[in-house]
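J.: Handing you this structure, nothing more for now.
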Amino acid sequence: MENTVLNLDSDVIHACEAIFQPIRLVYTHAQTPDVSGVSMLEKIQQILPQIAKNAESAEQLRRVPDENIKLLKEIGLHRAFQPKVYGGLEMSLPDFANCIVTLAGACAGTAWAFSLLCTHSHQIAMFSKQLQDEIWLKDPDATASSSIAPFGKVEEVEGGIILNGDYGWSSGCDHAEYAIVGFNRFDADGNKIYSFGVIPRSDYEIVDNWYAQAIKSSGSKMLKLVNVFIPEYRISKAKDMMEGKSAGFGLYPDSKIFYTPYRPYFASGFSAVSLGIAERMIEAFKEKQRNRVRAYTGANVGLATPALMRIAESTHQVAAARALLEKTWEDHRIHGLNHQYPNKETLAFWRTNQAYAVKMCIEAVDRLMAAAGATSFMDNSELQRLFRDAHMTGAHAYTDYDVCAQILGRELMGMEPDPTMV
């Protein structure tokens, strides 16, 4: 046989591009266009260069830049899960999640914070009609940040509660008109009732304490509440929201998204951001490797066999993560379409699938970063930002796979849920 000479500058690069192509395009066909014929994903792609350009300055700012918020609101993404009666879009979870994946490749902090501002609208739609009217009839563009761990101290009073406390990790709070906060009430027998309340921006102070090493631009600051009165119509039991018993459940009988619990919507952004980071890491690694040579010998290391093996394995791993998430998102969409409330096992899979996908994305990013060279750790390197941000997506309580593995394992073995794991 005649020996074949492989042209590393063309043949290998084209082969790698063929591998990457399915990842970039796998879900674009599913987007639903608006009346102008342009899908939300296409609108995201149009503003993506400016979002990416702002990424480094956004880290220095430690919150989402005003320009990014303006761009995203101009295309209407903040209305993704708002009821149509208030001008919302009621997007399907697959369509929305893929927008966040794309956005995260440009700026993970922006994607993290804005996805939560969007998904909180789904949760608000589970509260009373009185609350929804109060928010969206006054300002149809209003959004809410959140801090739902029960940090505060509750005092029961006539018509509601008085709440005091410091509420951390409220991503996107600088750009929200309201906040959803968590707290514990107690019934007559002394049992805890985990609940949520909605408060307007005038009722709390934002404490600028967000000094993090990753997802820096999310602006996940602390909310300080001092003697805040929350009336009953702005309060809901968390359990009711997960079981279809809240005041807002059933208000929108024609909706395809409000017959599933709020929590899978709330959490969808975490895994979508992780996936977007990992997919961008593959592209950024490929761009860097094209002309990378060893400093001491001049040898081409970027297209050497070890680099090709790493990029191949990470590509497969990220594709597997995407496939798992797409199946989860689509299952969620079908449940909503059929007004079919998910059972406990389905909810357990929805929760834990996302955490496992995040785990795979982090592993894929780590594999590439380990072979990206010292310059990839410089402050101005996109790769080190992607590396840091990827790990932060796995640090959230909802994406902790050690917890999620126990949740799913208990469900699969017919055991009762552990109340210490949420």
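Using the three backbone atoms N, Cα and C, a Cβ is placed for every residue, glycine included.
These numbers come from a predicted model, not from an experiment.
Annotations for this protein, taken from Swiss-Prot, read as follows:
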BINDING   W112, S146, S147, I148, W169, S170, S171, R292, Y296, A374, T375, H396, A397  FMN binding site
BINDING   H120, S146, R263, P264, Y265, F266, Y296  substrate binding site
MUTAGEN   H120 to K  170-fold higher rate constant for hydrogen peroxide elimination
MUTAGEN   S146 to A  Decrease in rate constant for hydroxylation by 6-fold
MUTAGEN   H396 to V  Failure to form reaction intermediate; when associated with A-171. Decrease in rate constant for the formation of the reaction intermediate by 300-fold. Denatured above pH 10
MUTAGEN   H396 to K  Reduced binding with flavin. Lower rate constant. Denatured above pH 10
MUTAGEN   H396 to N  Decrease in rate constant for the formation of the reaction intermediate by 30-fold. Denatured above pH 10
MUTAGEN   H396 to A  Decrease in rate constant for the formation of the reaction intermediate by 100-fold. Denatured above pH 10
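Where in this structure would I find these features, and how exposed are they?
T.: For the recorded site, W169 (FMN binding site), the DSSP three-state label reads strand. Sequence-distant neighbours of W169 (FMN binding site) (same chain, 6+ apart, CB under 8 A from its CB) are S147, A149, S220, M222.
Its own atom aside, the Cβ of S146 (mutagenesis position) has 26 Cβ atoms within 10 angstroms in the protein chains shown. S146 (mutagenesis position) falls within a strand when secondary structure is assigned with DSSP.
DSSP assigns H120 (mutagenesis position) to a helical segment in the three-state reduction. Sequence-distant contacts (6 or more apart, same chain, Cβ under 8 Å) of H120 (mutagenesis position) comprise T143, A144, S145, S146, I180, F266.
Within the same chain, the residues at least 6 positions away from H396 (mutagenesis position) whose Cβ sits under 8 Å from its Cβ are F270, listed in sequence order.
Taken residue by residue with DSSP, H396 (mutagenesis position) is part of neither helix nor strand, so it is coil.
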J.: Using a 10 Å radius around its CB, how many other CB atoms surround T375 (FMN binding site)?
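T.: So the number of other Cβ atoms within 10 Å of T375 (FMN binding site) is 13.
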J.: Determine the C-alpha span of the FMN site listed in the record, that is the greatest distance between any two of W112, S146, S147, I148, W169, S170, S171, R292, Y296, A374, T375, H396, A397, in Å to the nearest whole number.
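T.: Farthest-apart Cα atoms in W112, S146, S147, I148, W169, S170, S171, R292, Y296, A374, T375, H396, A397 are separated by 53 Å.
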J.: Could you give the Cα-Cα distance between Y265 (substrate binding site) and Y296 (FMN binding site), in whole Å?
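T.: Just about 51 Å between their Cα atoms.
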J.: For R263 (substrate binding site), just give me the three-state DSSP call.
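T.: SS state of R263 (substrate binding site) = helix.
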J.: How many Å separate the two farthest-apart Cα atoms among the substrate-binding residues H120, S146, R263, P264, Y265, F266, Y296?
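T.: Output for substrate binders H120, S146, R263, P264, Y265, F266, Y296: max Cα distance 53 Å.
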J.: Who sits close to S171 (FMN binding site): which same-chain residues at least 6 apart have their Cβ under 8 Å from its Cβ?
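T.: Expected: W112, A113, L116, S145, S146, S218, G219, S220.
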J.: Non-local Cβ contacts of R263 (substrate binding site) (under 8 Å, 6 or more apart, same chain)?
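T.: Spatial neighbours, sequence-distant, of R263 (substrate binding site): M241, M242, R351.
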